[in-house]
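> If you look up Swiss-Prot, you'll see ASP32, ALA33, GLU34, TYR35, ASP36, SER81, LEU82, GLU113, ARG136, GLU173, LYS290, LYS314 marked as NAD(+) binding site, on the strength of sequence analysis. The mutagenesis experiment TYR35 to Ala is recorded by Swiss-Prot, whose note states: Reduces nick joining activity by 98%. What Swiss-Prot notes for the published mutagenesis of LYS115 to Gln or Arg is this: Reduces nick joining activity by 99.9%. Under the heading active site, N6-AMP-lysine intermediate, Swiss-Prot lists LYS115. Quoted from Swiss-Prot, the note on the mutagenesis of ARG277 to Ala is: Reduces nick joining activity by 99%. Quoted from Swiss-Prot, the note on the mutagenesis of THR334 to Ala is: Abolishes nick joining activity; when associated with A-333. For the mutagenesis of ARG342 to Ala, Swiss-Prot gives this note: Reduces nick joining activity by 80%. The structure shown keeps the original residue. Among the features that Swiss-Prot reports, Zn(2+) binding site is placed at CYS408, CYS411, CYS426, CYS432. Annotation source Swiss-Prot lists domain 'BRCT' at 593-671.
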Amino acid sequence: MESIEQQLTELRTTLRHHEYLYHVMDAPEIPDAEYDRLMRELRELETKHPELITPDSPTQRVGAAPLAAFSQIRHEVPMLSLDNVFDEESFLAFNKRVQDRLKNNEKVTWCCELKLDGLAVSILYENGVLVSAATRGDGTTGEDITSNVRTIRAIPLKLHGENIPARLEVRGEVFLPQAGFEKINEDARRTGGKVFANPRNAAAGSLRQLDPRITAKRPLTFFCYGVGVLEGGELPDTHLGRLLQFKKWGLPVSDRVTLCESAEEVLAFYHKVEEDRPTLGFDIDGVVIKVNSLAQQEQLGFVARAPRWAVAFKFPAQEQMTFVRDVEFQVGRTGAITPVARLEPVHVAGVLVSNATLHNADEIERLGLRIGDKVVIRRAGDVIPQVVNVVLSERPEDTREVVFPTHCPVCGSDVERVEGEAVARCTGGLICGAQRKESLKHFVSRRAMDVDGMGDKIIDQLVEKEYVHTPADLFKLTAGKLTGLERMGPKSAQNVVNALEKAKETTFARFLYALGIREVGEATAAGLAAYFGTLEALEAASIEELQKVPDVGIVVASHVHNFFAEESNRNVISELLAEGVHWPAPIVINAEEIDSPFAGKTVVLTGSLSQMSRDDAKARLVELGAKVAGSVSKKTDLVIAGEAAGSKLAKAQELGIEVIDEAEMLRLLGS
């Protein structure tokens, strides 16, 4: 007679086998009812013997309790995005760039896949067992969705087969088939629940549930398309070979993956998929085209946040016709005035569209748009609604000219348009309510001053009630004043006050980024902070001095110089410092007096480090007299390459710049 352990092992093995046949091979051998019977038998045995339950059991897909919030997972290898092409000419230009970059006229073959319209995820297996899963997030850090991913039956909790790597990070797309999407919405309408606009939104909403039991009820599925971390094992040296190996281990791969021998075959694949698109049963918005050879991929490298060896060939966006009811003008954080078309609502690609951006005055002139016109609306990339053209043959007689404002629609200040720029801007600065709201929202955001609990709606109310006019006013708020806001009780109000107090202790780089200087993002702010060290030195810097900072050109230097030249901005900064905003004093370093191999050198870090964080490494390098830059140029003296170094390493090699690895960096730091 079999032992309980043997029965459990056999049931789990049988169920995993049938999950593989159903989800990966699309060739089920048993009816659903038989699968359900086996699952019930396993569940009953595990209920009687809970001490024998294993984490990879098919019964353990459903989490037991909701989470309070998602924690973060940092991607060991960044999840990069892809560049897009939208027509054959652009694809052929991409193909030529690839051919030109490869030496010796090497033959290029292409692995072509469907571009699924879902949610990109990363799944980590250790010794074949699923241990974590994360969303793409910002490409560097994503949300921990492990409990939810475990509920998706297409994703194996344990890989099967031989030669499975010790650590394998699989990347792919979670999506919702059309039939499942329609059923979710049908159930929602019947029960008065939330109706989703399209399958992608439904997939994202299902996967980002704090309660995995809800995710388990949604018929999500998954196809894998790539690899991140790979340790303690090997994979084939072609992209297609890797996908086929994934399939052998039990991971689902689309059966539409195709190897193409030429650009002509790629175009034929694209048109065939476009033709079949309505019958696939799930949403796609194009095809993904990748160089098949891993060696060639490595040779081609990366640029910015995308590989040079892959591209997304998007399908033409879906279009509809409707009428322009009116054109209104919105004011953004930097004073940019953007015209927005208010439309007769129309469904485009499954979404009800009632507004579309018109970008600027030049675009209105190019379109020849008048209020009342019949227009063609497109969801560019199936996401952002835009006006494609005016249907002049059906123009009504009572259309009206669109008049671009000469004064800000919010504060009445003059509108100016700098010669050579397409964007018109309000000159009202912080006296403009619209700019004030957006500036304050940026100021408190996570990557800026990081004021926890200070959401957009709170900022809106604070500005509308005239409690806050400048960022410094935020630090004068009391719990009593906040309690008067909508949905803000005494406890929540005190939490916000505490968060503001905590935010006073920041870094020079975060403070600069929070000020919202035009063209100054996080990387530029960090570069300015590292180079000048103190606010006083930065405020006094000339445009010429500012351009000595790595990655700062004449445009950014001018914006920074003009910002600090404006008295109202200096006054706001003084108020912030008076309210207690502060950061650690810089370590004053004279590179000439430091006996260090890094002294006086411009250094760039790339890839992931295993022995210390990037921030710690930067701090140590600066202490030893280095200037740490964000990108590689002819001014770069040294590149430190960690794991999965990408385009920066390739550029350094191209320019003949010295490159060292993490081990050598640590040795030099120790010396």
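Placement of Cβ uses the backbone N, Cα and C atoms for every residue, glycine included.
This is the original sequence, none of the listed changes applied.
In the displayed structure, how are the listed features positioned relative to their neighbours?
In this view, GLU34 (NAD(+) binding site) is surrounded by 12 other Cβ atoms within 10 Å of its Cβ, with every protein chain counted.
Secondary structure at TYR35 (mutagenesis position), taken from DSSP and collapsed to helix, strand or coil, is helix.
Taking Cβ-Cβ distances under 8 Å and a sequence gap of 6 or more within the same chain, the neighbours of LYS115 (mutagenesis position) are ILE284, ASP285, GLY286, VAL287, VAL288, ALA312, PHE313, LYS314.
LYS115 (mutagenesis position) falls within a strand segment according to DSSP.
Taking the Cβ of ARG277 (mutagenesis position) as reference, residues of its chain lying under 8 Å away and at least six apart in sequence are, in sequence order, ILE284, PHE315.
Listed in sequence order, the residues of the same chain lying 6 or more apart from THR334 (mutagenesis position) and placing their CB within less than 8 Å of its CB are ARG425, GLN435, GLY516, ARG518.
For ARG342 (mutagenesis position), other Cβ atoms within 10 Å of its Cβ number 15.
Sequence-distant neighbours of CYS426 (Zn(2+) binding site): residues of the same chain at least 6 apart with a C-beta under 8 Å from its C-beta are VAL331, GLY335, ILE337, CYS408, VAL410, CYS411, SER413, ASP414, VAL415, CYS432, ALA434, GLN435. DSSP assigns CYS426 (Zn(2+) binding site) to a strand.
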> Go through LEU82, CYS408, the listed binding-site residues, and name the one with the sparsest Cβ surroundings, counting other Cβ atoms within 10 Å.
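Sparsest of the binding-site residues LEU82, CYS408 by Cβ contacts within 10 Å: LEU82.
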> Same chain only, sequence gap of 6 or more: which residues have a CB within under 8 Å of the CB of ARG136 (NAD(+) binding site)?
MET79, LEU119, ALA120, VAL121, SER122, GLY142
> Need the DSSP three-state call for CYS432 (Zn(2+) binding site) to compare against my parser.
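Its secondary structure by DSSP: coil.
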> Once the chains shown are all counted, how many other Cβ atoms turn up within 10 Å of the Cβ of CYS432 (Zn(2+) binding site)?
21
> By DSSP, how many residues in the domain 'BRCT' (593-671) are helix, how many strand, and how many coil?
29 helix, 18 strand, 32 coil
> Given the binding-site residues GLU34, LEU82, LYS290, state which is nearest to ARG342 (mutagenesis position) when distance is taken between Cα atoms.
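Of all the candidates listed, LEU82 is nearest in space.
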> Any idea what the Cα distance is from LEU82 (NAD(+) binding site) over to TYR35 (mutagenesis position), rounded to a whole Å?
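A Cα-Cα distance of 39 Å.
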> What is the total of other Cβ atoms whose distance to the Cβ of CYS411 (Zn(2+) binding site) is within 10 Å?
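So the number of other Cβ atoms within 10 Å of CYS411 (Zn(2+) binding site) is 18.
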